[in-house]
Every structure is written in structure tokens, then in C-alpha cells.
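**Student:** Quick paste of what Swiss-Prot says about this protein:
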BINDING   Lys30, Arg88, Tyr89, Asn96, Tyr196, Arg197  bongkrekate binding site
BINDING   Ile62, Gly81, Asn82, Thr83, Leu166, Arg184, Gly185, Ser260, Ser261, Gly280, Ala281, Gly282  cardiolipin binding site
BINDING   Arg88, Arg245  ADP binding site
MUTAGEN   Lys30 to Ala  Abolished ADP:ATP antiporter activity. Decreased bongkrekic acid-binding
MUTAGEN   Arg88 to Ala  Abolished ADP:ATP antiporter activity. Decreased bongkrekic acid-binding
MUTAGEN   Asn96 to Ala  Decreased bongkrekic acid-binding
MUTAGEN   Arg100 to Ala  Strongly decreased ADP:ATP antiporter activity
MUTAGEN   Gly192 to Ala  Abolished ADP:ATP antiporter activity
MUTAGEN   Ile193 to Ala  Strongly decreased ADP:ATP antiporter activity. Decreased bongkrekic acid-binding
MUTAGEN   Tyr196 to Ala  Abolished ADP:ATP antiporter activity. Decreased bongkrekic acid-binding
MUTAGEN   Ser238 to Ala  Decreased ADP:ATP antiporter activity. Does not affect bongkrekic acid-binding
MUTAGEN   Arg246 to Ala  Abolished ADP:ATP antiporter activity
MUTAGEN   Arg287 to Ala  Strongly decreased ADP:ATP antiporter activity. Does not affect bongkrekic acid-binding
MUTAGEN   Gln302 to Lys  Increased thermal stability
Amino acid sequence: MSNKQETKILGMPPFVVDFLMGGVSAAVSKTAAAPIERIKLLVQNQDEMIKAGRLDRRYNGIIDCFRRTTADEGLMALWRGNTANVIRYFPTQALNFAFRDKFKAMFGYKKDKDGYAKWMAGNLASGGAAGATSLLFVYSLDYARTRLANDAKSAKGGGARQFNGLIDVYRKTLASDGIAGLYRGFGPSVAGIVVYRGLYFGMYDSIKPVVLVGPLANNFLASFLLGWCVTTGAGIASYPLDTVRRRMMMTSGEAVKYKSSIDAFRQIIAKEGVKSLFKGAGANILRGVAGAGVLSIYDQLQILLFGKAFKGGSG
């Protein structure tokens, strides 16, 4: 716990500094990875797009998806949905970084006093709780980003899109499905966010003081690689939940919907096989570079601005 003399940093409370630093680094890294992000979403949700008549045939992998998307829509189309993603990701990641330390303080476990296992469990719990809390505020933006990214402009459809932008997604969804349409898939999202964010933050905070020591301490490359490994593992562990929630999102505005997340799991596995739950996972691993960048850039900003005196965020 910080004492009273350490409550102000650059004239701002640590909570505010944490919020701003986390959000800025997240927005920059997500914009850089936007093309990978969209390809991942297209491959992941292609079966729902085919059922809705918005895609004429399946993609034969990440390379084929990239080739067809740029041919049909142009290079800049790889950033479609990025505006919504930045708007969504700024508060999401910023709130994650900010609230995680609040939750961590609530658990109050110390590695030297309570042991490594309990300290690590506290990190996992605080990371998961922070992610689930922030999800309540930004879920509809995640929904809108998903619909925009999967709004393919296929040659067969004459180039017509379903949505004309972020506001149009909200307008059409509210008209067809009401508020429920904006929150379809929220259940598996909560489960997925706890698994992913819990590992994303918890494992990074727990492993970092063990691995990034000696010559590796404050090393950008080592911090980046550790962050990439953590995001990759967390992403694979939670990927089936991510697939189900996004497939449920894609049914808003459609005549046929999944009855529940369990029904979605059952139907996808029965009709497409278990491997369909992992479609786009390869692109998701590449996308992990963005998440790793968030953590490592955040740590470097702490070193430059606070000389590691401030221990918010991933510190």
C-alpha cells in the first residue's frame, strides 16, 4: 500500500495515471494489429456469414482470407471496425489496468508472507475480476466491432454491406432485436474474459518477477516475449469461448438464433466438429503480439516516467 506522500504522480492520482497509460498503449498496439484482428474474425465467423448469405464460400485459411478480402474490398478494408475497436479497447484495457490493482489490494497476499501459490492465485483472481468488471461497460462496443469486421464486401453480393458504420450497427440491431441484441453472447464472454484476463494479467505479474531478473530486468525484448507467450497461452485456453460468443453475436438480426451458449457449443460441434471452435486461432496467436506490446510498452513507460517508483499496471 502506498503512503499518503505517494498518492500524487505528475499532479494526478495513481489511478488516473494507470488509466491513461494503459489506454494509450492499448490503442496504439491494437491499431497496429488491426489487419490481423479482422482476418481472425472473418475466419472465425465465416460459417455464420455463409448461413446468413453474406459470404459465398469458405476461406481456405488465413492467407486466402487476406487475399480475398484485399481483392474484394481493398487494402484499407483490413482496418474495418478498427475505430470501434479503439473506442472499445481504450476503456477496456485502461479499466483493466486500473481496476486490477484495486482488486489485487483487496486480496492483499504477499509473496514472502503468504507463499508463491497464494500470491499467484491472488494475481489470477484480481486479473479476472478486473476484466469481467470492465466488460460490463464496453460489451456493446465489442459487439459492434465484431459485426463491422465481419461485414464482408463480397464480389457475389455486388459490393453491398450490411452496415454503414458504428452508429448504423446500433440502430439496426436495436430495431431488430432491442437491447438484448447488443448483449447476445454476454454469458460466454464473461467466462472467457475471466479465463483470458486472469491468465493475461495474473500469469504475467506472477512470472515476471521470477524471470525478468538480473540482466533481463527492464529488458524490452524479454518483457515483450514474456507478454507474447502469456497472451498466446491465454488466447488458446479461452478461444472456444470466444468463438461461441462471437458466433452468437452474429445471429442478432437473423431469423434463427442459438438458444443459449450451451446450445451454440452443441450445434457447432455437431455440425462442424470441434476444430471449428478453433478457426482463426492461428491469426489469434499473431494477434497476441498486440497484447504483448501493451504490457511491455506499459512497463517501459513506467521506467521512463516514474523510474519504477510507481507500481501500477503491470508493475
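Glycine is treated like the rest: Cβ placed from N, Cα and C.
Original residues throughout; no substitutions modelled.
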**Student:** Measure the Cβ-based neighbour count of Leu166 (cardiolipin binding site), defined as the other Cβ atoms within 10 Å of its Cβ.
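**Tutor:** Result for Leu166 (cardiolipin binding site): 18 neighbouring Cβ atoms inside 10 Å.
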**Student:** Rank the mutagenesis positions Asn96, Gln302 by how many other Cβ atoms lie within 10 Å of each Cβ and give me the one with the fewest.
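**Tutor:** Gln302, out of the mutagenesis positions Asn96, Gln302, has the fewest neighbouring Cβ atoms within 10 Å.
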**Student:** In whole Å, note down how far the CA of Asn82 (cardiolipin binding site) lies from the CA of Arg88 (mutagenesis position).
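**Tutor:** Just about 9 Å between their Cα atoms.
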**Student:** Over the residue list Lys30, Arg88, Tyr89, Asn96, Tyr196, Arg197, recorded for bongkrekate, what is the maximum interresidue Cα distance in Å?
**Tutor:** 17
**Student:** Looking at the recorded positions Tyr89, Asn96, Arg197, Arg287, whose Cα is closest in space to that of Ser261 (cardiolipin binding site)?
**Tutor:** Arg197
**Student:** Please report how many Å separate the Cα atom of Arg246 (mutagenesis position) from that of Ile62 (cardiolipin binding site), as a whole number.
**Tutor:** 18
**Student:** Going by Cα-Cα distance, pick out whichever of the binding-site residues Tyr89, Gly185, Arg245, Ala281 is nearest to Asn96 (mutagenesis position).
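**Tutor:** Sorting the binding-site residues by distance from Asn96 (mutagenesis position), the top entry is Tyr89.
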**Student:** What are the non-local neighbours of Arg197 (bongkrekate binding site), defined as same-chain residues 6+ apart in sequence with CB under 8 A from its CB?
**Tutor:** Asn96, Gly127, Gly128, Ala130, Gly131, Ala132, Ala234
**Student:** Could you give the Cα-Cα distance between Arg245 (ADP binding site) and Ser238 (mutagenesis position), in whole Å?
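**Tutor:** Just about 11 Å between their Cα atoms.
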**Student:** Rounding to the nearest whole angstrom, report the longest C-alpha distance spanning Ile62, Gly81, Asn82, Thr83, Leu166, Arg184, Gly185, Ser260, Ser261, Gly280, Ala281, Gly282, listed for cardiolipin.
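**Tutor:** This binding site's residues have a maximal Cα-Cα distance of 30 Å.
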